[in-house]
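Working notes, beginning with the structure itself.
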Amino acid sequence: MSVELTPPRSDGSVGFAPVVVPPAPRKPLRRRAVSDLEKLYKVKRRLVFGADDGAVDNDTSNNNSGSSSTTSRSRRKTAADVVSDSPKRTDDSSTAGEDGYTHCVHSCACTPGERHLLCCELVSIGDSVSVARCPLCSLGISTTYLSRGCCRGRSKVTGGDEDEEDEDEEENSQDEDRDEEEAASASSSGGLEWSDDSNSALSWSDENIIISPFPGLKCYVTTFEDIRQPVLLETGSAYLPVYVPYDESFCRNRCLERGGDDDDERDATLIGKGSFGQVWRLSDKKTALKAAASESINETLLTVWISGVVRSRAQDAGYRGELDDSVYCNILVATGSCLRHNLVSFASFDRDLYNYRGWHYAGLASYRRAFSGIADALRFLNLRCGVGHFDVTPMNVLINYDRADDRQIARAVICDFSLSQCHTEGTTGHCVVVFQQTKTVRALPKSAYYLTDIYHPAFKPLMLQKLCAIEPRKQFPKPSANRFCVSDLCALGHVAAFCLVRVLDERGQLKVRSTSEDALFGVARKTCDALARHSVDEVANFCSLLITRQLAYTATLLGSDDMREPMARLCDYFETVSDKDAPDRFRSVYKRARREIDGSYMVRLLLAASETEDGRYLLDNIRATCLMVDSEDLDVDPYKIFP
């Protein structure tokens, strides 16, 4: 059983109290693709406020559920969906779509969890490549003949009558004869070797070059000889390719240590579990593995791409890697990955801020250094790397504490890019990852910046939270690198307020968790559940309730006087976009939130903290970030926040 250090008694002694640590609040489910969403007409939404159960008008709820089902039916399948939905076949199925791409589906002996890695590619008809085998099991289409970078051979185009199919077969037969002559000629002149063996698989990618499905991008296998971790290697083209090397010993030493479904086979220890996967600490105590929760490799793609960009940009700026090249500028980056097991490796830390047990007034100076360092990391990530973190929470700040005094934080880093999105100007849609393991090139999903897809509901900046209360599917207002950076810093301000309440409340962390934090996370959990159900009206209602909880948290630290202006601006906004009675309902729910999140037990330590330089630094930056309620506030200088 854990114990919690309580505030010193009057006689100077220290007491201990048993603690039952609740699990960390989960974040929203994975963001939806752009094609999963439809534009909604702007309507005046009647804010419910105080309805904690999320009850909404039935007619409105039905309308939105119908919209969600329509959206789901109209969703365009991804390449992975095409493969997983297709029955296993022994021939090549290739169809030409309206977007100018040929969708090539290849059969292989891989499991569904492995098959999505390569067996379906979007192949440009003009100047790209057809991959005719699976790099994992080396099986695939054996009778596909390739010429001039186009998909040919026994590919059947769906549609048409039998006569047209006969004509196509005759034309294909003539094409095959011509292709055989050209291929034999190319082989004799030193080109790609061609074989008429019907059991041999063909691919344009070989031991020397990886030809990608993206026009103008060629990647050479020899590039991997000089790199050991994911790194960005710019070639002057319109692409930002991150090369991810692979060593066979990675699986032997790391993947297999995590073991299978039987816990007895594992040497690793499970230290974290959430919506996006599991985190394991290996037996060396220095390495952690994050295994994705789903078969999709999108999160692995995003993680290794951001890690490569951060590593490259940091080295260019003169930063040196720490902890085996796993930390740059207080950002935790991946040191390796395995697509077969869909996981990435990092350096291991003691714990995260949410599960940290050493909060104490004596550690105030170290907490200031920690938040200042995380702010530097967010500025570097947004302004130098072109990446918005969009998930700044206590659960995503990892720390090592001082072994001599666990009340002091020795090191803090930002981690977890599950909700991150790229905003590199001029290169959106051109961020690609080159994998040595499969000799393939894959692109990151395009960024959409939908407000419901970014940030944990409990720590979402207020100017975005209020927009979600009216239009949950609204996109980020006037996106830019500066605005994204300020938004991340505002989320960091809410995290600082959350942690400072733990430090200053003399009732101890156990009582804070069961009162103030429960009031905040209780509504946040309902918001996540509503997001999973795609219930737009419930999401809007719970976001409006979260605003009052976030303001109440801030008020316990700053006092009522500082809350008057942001409260007045929010009331004016709700009256304009909703109805004239909305401000009264908002004030009523805010008063109830103030009673639930009680700051009366913080008065003594709060006054003491306000008289110290470290305490004033934290309080001033909480004031600068947690009271931003208008989207225009995002245009401030990010270097003036947590400087």
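Quick reminder: no glycine exception, Cβ is built from N, Cα and C everywhere.
Quoted from Swiss-Prot, the note on the mutagenesis of R45 to A is: Complete nuclear localization; when associated with A-47.
Quoted from Swiss-Prot, the note attached to the mutagenesis of L47 to A states: Complete nuclear localization; when associated with A-49.
In Swiss-Prot, a published mutagenesis experiment is listed as L47 to A, annotated Complete nuclear localization; when associated with A-45.
A mutagenesis experiment is reported in Swiss-Prot for this position, F49 to A, and the note states: Complete nuclear localization; when associated with A-47.
The domain 'Protein kinase' annotation in Swiss-Prot covers 265-643 and rests on sequence analysis.
For the recorded site, K273 (ATP binding site), the DSSP three-state label reads strand. Residues within less than 8 Å, Cβ to Cβ, of K273 (ATP binding site) and separated from it by at least 6 positions along the same chain comprise V279. Among the features that Swiss-Prot reports, ATP binding site is placed at I271, G272, K273, G274, S275, F276, G277, Q278, V279, K290.
Experimental mutagenesis is annotated in Swiss-Prot for K290 to Q, with the remark: Complete loss of kinase activity. K290 (mutagenesis position) counts 25 other C-beta atoms within 10 Å of its own C-beta, drawing on all protein chains shown. Secondary structure at K290 (mutagenesis position), taken from DSSP and collapsed to helix, strand or coil, is strand.
DSSP classifies D391 (active site, proton acceptor) as coil under the three-state reduction. Taken from Swiss-Prot, the feature active site, proton acceptor covers D391, and the record attributes it to sequence analysis.
For the pair K290 (mutagenesis position) and G277 (ATP binding site), the C-alpha distance works out to 7 angstrom. Secondary structure from DSSP puts V279 (ATP binding site) in a beta strand.
When the binding-site residues I271, V279 are scored by other C-beta atoms within 10 Å, V279 scores highest. Confidence across the domain 'Protein kinase' (265-643), taken as the mean pLDDT and rounded to a whole number, stands at 92.
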